[in-house]
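S.K.: Below is a structure I'd like to ask you about.
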Amino acid sequence: MRRLSSWRKMATAEKQKHDGRVKIGHYILGDTLGVGTFGKVKVGKHELTGHKVAVKILNRQKIRSLDVVGKIRREIQNLKLFRHPHIIKLYQVISTPSDIFMVMEYVSGGELFDYICKNGRLDEKESRRLFQQILSGVDYCHRHMVVHRDLKPENVLLDAHMNAKIADFGLSNMMSDGEFLRTSCGSPNYAAPEVISGRLYAGPEVDIWSSGVILYALLCGTLPFDDDHVPTLFKKICDGIFYTPQYLNPSVISLLKHMLQVDPMKRATIKDIREHEWFKQDLPKYLFPEDPSYSSTMIDDEALKEVCEKFECSEEEVLSCLYNRNHQDPLAVAYHLIIDNRRIMNEAKDFYLATSPPDSFLDDHHLTRPHPERVPFLVAETPRARHTLDELNPQKSKHQGVRKAKWHLGIRSQSRPNDIMAEVCRAIKQLDYEWKVVNPYYLRVRRKNPVTSTFSKMSLQLYQVDSRTYLLDFRSIDDEITEAKSGTATPQRSGSISNYRSCQRSDSDAEAQGKPSEVSLTSSVTSLDSSPVDVAPRPGSHTIEFFEMCANLIKILAQ
């Protein structure tokens with residue numbers, strides 16, 4: 001689950017009413033499609049042409065609070081350049097003093113997730129067609145140094161002709177390697193073993209694993225790794241053993257096993273998949289066009305000029321990046337994007353101009369078991385640019401670094417905040433966990449392992465989602481020692497372990513102070529408990545122990 005910022009009022013100077021609806025630029029905003037970290041996604045309609053778009057609204061205050069201004073400014077320009085038939089396009093960015101509106105491609109077919117839930121598994125031919133489209137989009141972004149890291153059927157949309165469109169490319173670029181699990185609010189069913197175990201990973205290989213899970217879902221209508229008990233689910237993923245129905249083609253089984261290799265070094269690459277016999281069958285040429293742009297020594301003058309105009313830089317800067325083969329530099333990425341866009345538009349012209357849909361989904365099979373529950377949300381993209389969003393930071397202050405985002409696992413409630421925290425304290429006491437009250441809505445909890453005598457630690461924090469709903473967020477704090485040493489927190493000596501009455505009393509005092517309801521119920525934690533901490537490495541899996549604590553607590557609270 002995610003921490004949701006309050007929906008703030010936007011400046012009236014840039015926003016107008018149109019027949020009772022909000023108008024941004026030439027777009028009239030309609031219903032809300034989803035809610036994400038920085039704001040909402042709404043459907044929009046161009047007042048002149050009538051074309052529908054999806055408008056993602058990024059809240060400026062939320063962006064500043066997460067210290068990602070620089071990342072968003074540098075990435076938006078390149079995401080605007082992304083032009084691939086199977087990736088959701090970003091058309092325009094409109095700014096107001098309080099919000100940023102990203103005008104994106106709207107598709108009417110809904111999520112692939114919903115389609116599978118409604119219709120069940122697809123036949124092999126249709127599964128291959130959609131998987132080829134998805135992998136083409138993944139390959140396109142990997143070649144331009146962007147990794148998705150949260151691929152799943154919820155992030156694959158379907159257009160009116162039942163073609164796949166990948167959404168939310170670019171989100172992961174605002175996060176450091178190895179940190180994405182703590183920021184992801186999606187289901188862990190699609191996560192690679194190295195992600196859920198907290199090991200470092202380069203990036204592309206986790207997209208391969210997730211693509212393999214999607215392929216399995218297309219073919220079988222279920223997931224290869226699934227369990228209601230999260231620790232058991234994690235064990236299944238890390239073991240990499242999954243059931244293969246008898247109706248599956250042996251050729252596709254071999255591909256699935258190669259893509260779902262636990263060892264990332266043995267896992268299939270995109271090149272391996274493209275060379276697989278099952279994948280190559282009926283493969284449209286436009287999905288993987290020849291790519292001479294990287295090996296060519298010739299410079300495209302038109303592309304060079306366009307990069308200079310968009311980034312307000314000199315030709316020498318761009319040429320320096322190209323000649324030094326610094327492909328990760330935003331200037332080089334933009335140059336190659338422009339080259340690729342031109343080539344793909346030429347080679348896929350028939351695709352863009354097609355007026356008749358491909359063969360419809362004709363499979364009559366249905367889901368044999370329900371899909372894992374998910375939280376409905378849309379994640380805000382974070383593309384690269386140099387000048388598009390300078391107004392985000394008029395003082396152009398330098399940030400000290402990206403604040404570490406948190407992964408949210410929790411439960412929702414419509415009870416009063418003090419009642420929620422009182423029940424939490426009772427549950428903790430019943431489980432014989434130890435806890436400390438950091439503030440009325442933030443607890444730090446630990447459990448002693450009777451076998452190893454080591455402690456598993458977690459934090460519980462309450463947030464307000466909307467006017468009636470609250471989110472109790474669970475977070476592992478096994479990294480507290482590292483944070484303290486790195487200076488991200490100021491350790492102070494802990495007092496005695498807090499009891500239930502202190503939690504309830506503090507909560508009542510906080511309510512009496514009249515805290516504003518539109519923000520989270522507590523401020524950021526700035527100190528850590530330094531009472532006897534375990535500096536020595538602990539055996540076993542911290543992640544599994546954390547989820548066991550979560551499961552035990554949720555079980556008590558649900559009684």
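Note that Cβ sites are derived from N, Cα and C of the backbone, with glycine treated the same way.
If you look for the noted substitutions, you won't find them, since the model keeps the original residues.
Because the structure is a prediction, the values reported are computed rather than measured.
Taken from Swiss-Prot, the feature domain 'Protein kinase' covers 27-279, and the record attributes it to sequence analysis. Sequence annotations record features per position, and here Swiss-Prot assigns ATP binding site to Leu33, Gly34, Val35, Gly36, Thr37, Phe38, Gly39, Lys40, Val41, Lys56. Among the features that Swiss-Prot reports, active site, proton acceptor is placed at Asp150, with the record citing sequence analysis. One mutagenesis experiment named in Swiss-Prot is Thr183 to Glu, and its note says Hinders activation. Among the sequence features in Swiss-Prot, the mutagenesis site Thr269 to Asp is noted as follows: Retains activation ability. Among the mutagenesis results in Swiss-Prot, Thr269 to Ala has the note: Hinders activation. The residue drawn here is the original one. What Swiss-Prot notes for the published mutagenesis of Ser496 to Ala is this: Hinders activation. While the structure shown retains the original residue, Swiss-Prot records the mutagenesis experiment Ser496 to Asp with this note: Retains activation ability.
Can you walk me through where each of these features ends up in the structure?
M.R.: Taken as a whole, the domain 'Protein kinase' (27-279) shows an average pLDDT of 84 in this prediction.
Gly39 (ATP binding site) carries neither a helix nor a strand DSSP state and counts as coil.
Under DSSP, Thr269 (mutagenesis position) is assigned to coil, being neither helix nor strand in the three-state scheme.
In sequence order, Pro204, Ile208 are the residues of the chain that are 6 or more apart from Thr269 (mutagenesis position) and have a CB within less than 8 Å of its CB.
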S.K.: If one measures from the C-alpha of Val41 (ATP binding site) to the C-alpha of Asp150 (active site, proton acceptor), what distance in angstrom results, rounded to a whole number?
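M.R.: Approximately 18 Å lies between the Cα of Val41 (ATP binding site) and that of Asp150 (active site, proton acceptor).
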S.K.: Given the binding-site residues Leu33, Val35, Gly39, state which is nearest to Asp150 (active site, proton acceptor) when distance is taken between Cα atoms.
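M.R.: Of all the candidates listed, Val35 is nearest in space.
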S.K.: So how many other Cβ atoms are close to Val35 (ATP binding site), meaning within 10 Å of its Cβ?
M.R.: 20
S.K.: Does DSSP put Asp150 (active site, proton acceptor) in a helix, in a strand, or in coil?
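M.R.: Where Asp150 (active site, proton acceptor) sits, the three-state DSSP reduction gives coil.
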S.K.: When you tally the Cβ atoms that lie within 10 Å of each candidate's Cβ, which of the binding-site residues (Leu33, Val41) has the highest tally?
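M.R.: Max Cβ neighbours within 10 Å, all protein chains included: Val41.
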